[in-house]
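Residues or ranges marked as active site, nucleophile by Swiss-Prot on the basis of similarity to another entry: SER96. What Swiss-Prot lists as active site is ASP218, HIS247, and the listing cites similarity to another entry. The note that Swiss-Prot attaches to the published mutagenesis GLY15 to Asp is: In rms3-3; ramosus phenotype, reduced plant height and extensive vegetative branching from both basal and aerial nodes. Among the mutagenesis results in Swiss-Prot, GLY28 to Asp has the note: In rms3-4; ramosus phenotype, reduced plant height and extensive vegetative branching from both basal and aerial nodes. The residue drawn here is the original one. While the structure shown retains the original residue, Swiss-Prot records the mutagenesis experiment SER96 to Phe with this note: In rms3-5; loss of esterase activity. Ramosus phenotype, reduced plant height and extensive vegetative branching from both basal and aerial nodes.
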Amino acid sequence: MGTPILDAFNVRVEGSGDKYLVFAHGFGTDQSAWQRVLPYFTRSYKVILYDLVCAGSVNPDHFDFRRYTTLDAYVDDLLNILDSLHVTRCAYVGHSISAMTGMLASIRRPELFSKLILIGASPRFLNDGENYHGGFEQGEIEHVFSAMEANYEAWVNGFAPLAVGADVPTAVREFSRTLFNMRPDISLFVSRTVFNSDLRGILGLVNVPCCIMQTARDMSVPASVATYMKEHIGGKSTVQWLDTEGHLPHLSAPSYLAHQLEIALSQ
């Protein structure tokens with residue numbers, strides 16, 4: 001699109017509406033994850049899509065292992081993209097890692113975001129005693145890292161159907177494709193960054209209205225995490241319980257998710 005950051009992250013703006021809507025994908029996918037959700041919004045919004053630096057669709061030379069040790073660098077990328085497009089106000093839909101990135105960005109620049117819609121969001125994946133159930137023990141996480149390191153292909157083949165959750169073979173194939181597109185060392189590095197992060201302390205600083213979308217069964221994010229986030233986010237927040245399974249409803253139930261997004265955006 002003419003500037004280095006927009007070209008580097010394959011930024012696209014689709015649609016003809018007056019307002020901006022950002023779709024930011026999560027770990028293991030790229031912007032194509034939104035392809036069956038996108039058509040529902042191009043009449044009402046200018047929709048901004050981009051690829052995270054870790055996506056297989058981005059030149060891996062852009063991934064600086066020293067810089068991307070925390071989500072702050074992903075926040076920098078998001079804000080630089082919006083500034084390059086001269087966006088002054090937008091609604092934001094973030095999945096997984098990008099849900100938390102959106103929250104961090106809203107703390108830095110609250111005036112930029114009218115609403116955050118957070119899909120499969122978690123501020124902390126590890127359990128913390130009796131006070132917080134993130135879904136994983138440290139040993140389980142280390143086992144995941146070891147499996148990724150030992151045989152990435154085998155790990156993807158096992159992980160993709162578990163993450164999708166629902167019995168939707170096309171979604172499993174699509175998620176597997178984008179996982180395989182990632183360079184394995186980058187995939188492992190990002191996994192370590194995400195699973196070892198603890199962003200519970202920033203929730204109270206988020207004052208932009210939030211809608212937390214939580215599926216019926218998500219192997220990565222227990223339902224209790226959605227409730228925890230609602231209770232700790234500083235501003236107005238709601239939980240929208242989705243009548244579908246898995247961590248990737250935009251792949252497994254795109255038309256249903258699009259309808260739920262329309263409801264959230266209208267409120």
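Keep in mind that glycine also has a Cβ here, set from the backbone N, Cα and C atoms.
Keep in mind the model is a prediction, meaning the values are calculated, not measured.
Residue pair ASP218 (active site) / GLY28 (mutagenesis position) shows a Cα separation of 16 Å.
Cα of SER96 (mutagenesis position) to Cα of GLY15 (mutagenesis position): a span of 24 Å. Listed in sequence order, LEU21, PHE41, THR42, ARG43, SER44, TYR45, LYS46, VAL47 are the same-chain residues at least 6 apart in sequence whose CB falls under 8 Å from the CB of GLY15 (mutagenesis position). Within 10 Å of the Cβ of GLY28 (mutagenesis position) there are 28 other Cβ atoms, across all protein chains. Here the C-alpha separation of GLY28 (mutagenesis position) and HIS247 (active site) works out to 11 Å.
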